[in-house]
Amino acid sequence: MTSPAKFKKDKEIIAEYDTQVKEIRAQLTEQMKCLDQQCELRVQLLQDLQDFFRKKAEIEMDYSRNLEKLAERFLAKTRSTKDQQFKKDQNVLSPVNCWNLLLNQVKRESRDHTTLSDIYLNNIIPRFVQVSEDSGRLFKKSKEVGQQLQDDLMKVLNELYSVMKTYHMYNADSISAQSKLKEAEKQEEKQIGKSVKQEDRQTPRSPDSTANVRIEEKHVRRSSVKKIEKMKEKRQAKYTENKLKAIKARNEYLLALEATNASVFKYYIHDLSDLIDQCCDLGYHASLNRALRTFLSAELNLEQSKHEGLDAIENAVENLDATSDKQRLMEMYNNVFCPPMKFEFQPHMGDMASQLCAQQPVQSELVQRCQQLQSRLSTLKIENEEVKKTMEATLQTIQDIVTVEDFDVSDCFQYSNSMESVKSTVSETFMSKPSIAKRRANQQETEQFYFTKMKEYLEGRNLITKLQAKHDLLQKTLGESQRTDCSLARRSSTVRKQDSSQAIPLVVESCIRFISRHGLQHEGIFRVSGSQVEVNDIKNAFERGEDPLAGDQNDHDMDSIAGVLKLYFRGLEHPLFPKDIFHDLMACVTMDNLQERALHIRKVLLVLPKTTLIIMRYLFAFLNHLSQFSEENMMDPYNLAICFGPSLMSVPEGHDQVSCQAHVNELIKTIIIQHENIFPSPRELEGPVYSRGGSMEDYCDSPHGETTSVEDSTQDVTAEHHTSDDECEPIEAIAKFDYVGRTARELSFKKGASLLLYQRASDDWWEGRHNGIDGLIPHQYIVVQDTEDGVVERSSPKSEIEVISEPPEEKVTARAGASCPSGGHVADIYLANINKQRKRPESGSIRKTFRSDSHGLSSSLTDSSSPGVGASCRPSSQPIMSQSLPKEGPDKCSISGHGSLNSISRHSSLKNRLDSPQIRKTATAGRSKSFNNHRPMDPEVIAQDIEATMNSALNELRELERQSSVKHTPDVVLDTLEPLKTSPVVAPTSEPSSPLHTQLLKDPEPAFQRSASTAGDIACAFRPVKSVKMAAPVKPPATRPKPTVFPKTNATSPGVNSSTSPQSTDKSCTV
């Protein structure tokens, strides 16, 4: 029998096999389902592609129709003229050609999209239908093949099951036969053992009886042994037979198992792959590839056709040429634009003389008229040349505006990684509303100025043409055609004489000296045109060898002086920048690195003569100094290059004037900025060097300037001992309001904080310390404690002025109307001088200037009983009015004395153009009447002259204000000034903001002393004594003070320090 444990094991084996077969059968079923699902998805995809291209074909057809309608709409308007114009292609204007090509492109796109729609409907969609049908048919056949393969695999698995059962059966029989054989062997051994024991127990009795017993027992034992041996032999034969069958069955099972595993492996690895590749997907991807490539071919050909049309349009756009269009227009309408016939002389009543009569009675008149015409032409040409330069600079600005490269919209077609829609960049593009508004405003303003200058230039050229024709005919008649321009020859000879006698020409040195003294902060310097009459006067004076700008007089228009300097360099026979180095310099401009550009410019310029380099070094050092005041004069290096560049370097003939001028401007700007790195140092090249440190004494040392007298030197030494005592002690101040610094240089503090002031840095700033940090402190946000005690500020030039007792009527007159005759213009010049003197480390010239102020102030002194003045007066330092004034006193009175008109603010003087020639002439006349003699003056005579001059000046100012209200002063480079917000109605506690609103102070209030802070302020500021009450509430300033532009050296003369009012409501000391 077989053991129960063996049967249990057989059952487990069979159960495991059945489970494995079931899993395979389920897997085969899922495989067929998955293939069915793929087939359905494939059919659905092909159906979607058909629907997509069908809808796209409809859209393309609609788009084609709309494009055709659009093209026909505009072609109908231009067909009549178009037929005429296309008869001759050369008569088609370039904009019209662009328009025709654009319409043709639209029609071409319409035809292309119609073709594309037809391809979608009749080519691509049928391909997808065919692919769908083929895919479904092939899948059915593939499914049959797959089902057959699965049936074969299940058949192999069933065969393996049968062989396994047979193996189990034969193996069980073999085990059973083996156990029976072992049992028979045990019985045989047991029988043999019993026989041996019986023989041992029996005792032998007689020999005969023993022999008989033994024979019987042997016979019995033999029969039992034989039986056992026979049984053993049978069982042995049975075991051998079953064992052989079990071995054969096992071998058959192993062979079937190997075959089954090979079949399963082949089905999963090879059969399924071949079924999907060669049956299910047979031709599917290839057919789909051909259909989609048909789509790509259609789209690419559409794109190619579109690109061909766009290339034609691009060529037409590149060929947009105003000059060619002008020529075509004139050729098309030749009869309209051709010059008419000349007017012929029509004799009257038989008068046949058709030429000028140069006989003796009229010869002198013709000669005089020819000379007048020549002089007039010289002036007009200069004026027209100035207008032309301005017009060309404005044209360059317009070209920069209209040619800005803002047409690239590639950023709008950039897609994000998530395949979202096109980026919205409207706010950053050209079409943003703020950008359009600003661009249009700038463009319109520039265009208005350009057409104004163009009209002025054309009118001037017309006049020059008429006068030139008359002049030429007169010259021809008088036989003077060979005569050259006398004024030009005289000027050239004078210039050559000046150039040969000194390194820096007189006109250059004198103009730069004057501008450095009085015009560094003049708004629009070198940009605003001056008076041509005054330019000619100054130029003629220089040609005669004179220096009309020598001395301290300031009755010249700053713009006219700047025009003289530009005119000089423009008229040089040999310009500073020769034309043979033009291309080398233009090559330097293309370098992006500023240092490398400067190095290459230096190499190019070093080949020039030393005299030219000295003049260049002098000029560009001055221009660099001037550009440091760009916040006041609105002239940064780029603006200076635009206005001054054409005068220094002209574009050679044969070059594009507009494009080359932009490179010239960039070159001049680079030289202005990098002049120290470009030009040789004084050690490398000896010669005059422009000095920035306060031009007053520097230019007085010039061979063309005035020398300082011995009296001035003595007074400087005396004044130095008195001003150096208080230079070391700082001033304590209290913060009136909270202030937060806008830069690292400005200090931040809270209201009530204690501040330490070192010195006055500008009109609106102090240099001081707070919480151990040094920096700038705004003047309007603090109260200086020294002023509350009635003590005049330290280091103020006013502290050295002695108060002189005068009759009461003189004091009233001085307060009421003893104004400087030159009005606001001279006040501006004086304050500009003070600003320049602040930047000078030397104190001698500053004391000299304030010494002059003391002479000028002797006619407007305050009450001698004022405690603020009496505390700091020096008893013998000031002469009385009845004594003879020093040499420089009368001239400088016009700058610093009589503060009535000094109440004009800087912006008001700029707005009203108080530095116009008319006001200066009036001011000069008034000054010459009352101050230009060196004999003792009577105070009443001075007061009467001043009152008469003031009345005349105010009348002129009223007239000028009415004219300036409609006068437009254009700006070439479109610098934008902040609108002036000064109200014409002035509060009772403030100073008048304009000479037209100046009121005479006739109430004899005691002790009004002018604050020393007016040395840097434009508005006239007075400090009331403690008894004066201010009713206005305390408020912080409406606007923050403008940071000043400091020189490179930190040494500031103590003579320019000033104090503030202790009252927070006294805003008259600020601008």
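Heads up, the Cβ atoms here are built off N, Cα and C, so glycines get one too.
Quick caveat, the model's predicted, so the values are computed rather than measured.
Look at Swiss-Prot and you will find 22-325 tagged as domain 'F-BAR'.
Per Swiss-Prot, domain 'Rho-GAP' is recorded for 489-679, and the stated evidence type is sequence analysis.
Residues or ranges marked as domain 'SH3' in Swiss-Prot: 728-787. With DSSP classes pooled into helix, strand and coil, the tally for the domain 'SH3' (728-787) is 6 helix, 30 strand, 24 coil.
Swiss-Prot documents Arg108 to Lys, Leu or Ser as a published mutagenesis change and attaches the note Does not affect protein stability. Residues within less than 8 Å, Cβ to Cβ, of Arg108 (mutagenesis position) and separated from it by at least 6 positions along the same chain comprise Ser305, Lys306, Gly309.
Where Swiss-Prot documents Arg108 to Trp as a mutagenesis experiment, the accompanying text is: Decreased protein stability.
Among the sequence features in Swiss-Prot, the mutagenesis site Arg527 to Leu is noted as follows: Abolished RAC1 GTPase activity; when associated with A-566. Arg527 (mutagenesis position) is surrounded by 24 other CB atoms, counting those within 10 A of its CB over all protein chains shown. Secondary structure from DSSP puts Arg527 (mutagenesis position) in coil.
The note that Swiss-Prot attaches to the published mutagenesis Lys566 to Ala is: Abolished RAC1 GTPase activity; when associated with L-527. Lys566 (mutagenesis position) carries a helical DSSP state (H, G or I). Within the same chain, residues at least 6 positions away in sequence whose Cβ sits under 8 Å from that of Lys566 (mutagenesis position) are Phe526, Cys643, Phe644, Ser647.
Mutagenesis annotation in Swiss-Prot: Trp765 to Ala, described as Abolished interaction with ROBO1; the structure shown retains the original residue.
Swiss-Prot documents Tyr781 to Ala as a published mutagenesis change and attaches the note Abolished interaction with ROBO1. The Cβ of Tyr781 (mutagenesis position) has 23 other Cβ atoms within 10 Å, all protein chains considered.
Swiss-Prot documents Pro807 to Gln as a published mutagenesis change and attaches the note Increased interaction with ROBO1.
One mutagenesis experiment catalogued in Swiss-Prot, Arg927 to Ala, is accompanied by this note: Loss of the ability to stimulate cell migration, to localize at the plasma membrane protrusions and to dimerize.
Along the domain 'Rho-GAP' (489-679), the predicted structure has mean pLDDT 87. Across the fold, the C-alpha of Arg527 (mutagenesis position) and the C-alpha of Trp765 (mutagenesis position) stand 30 Å from each other. The separation of Trp765 (mutagenesis position) from Tyr781 (mutagenesis position), Cα to Cα, is 10 Å.
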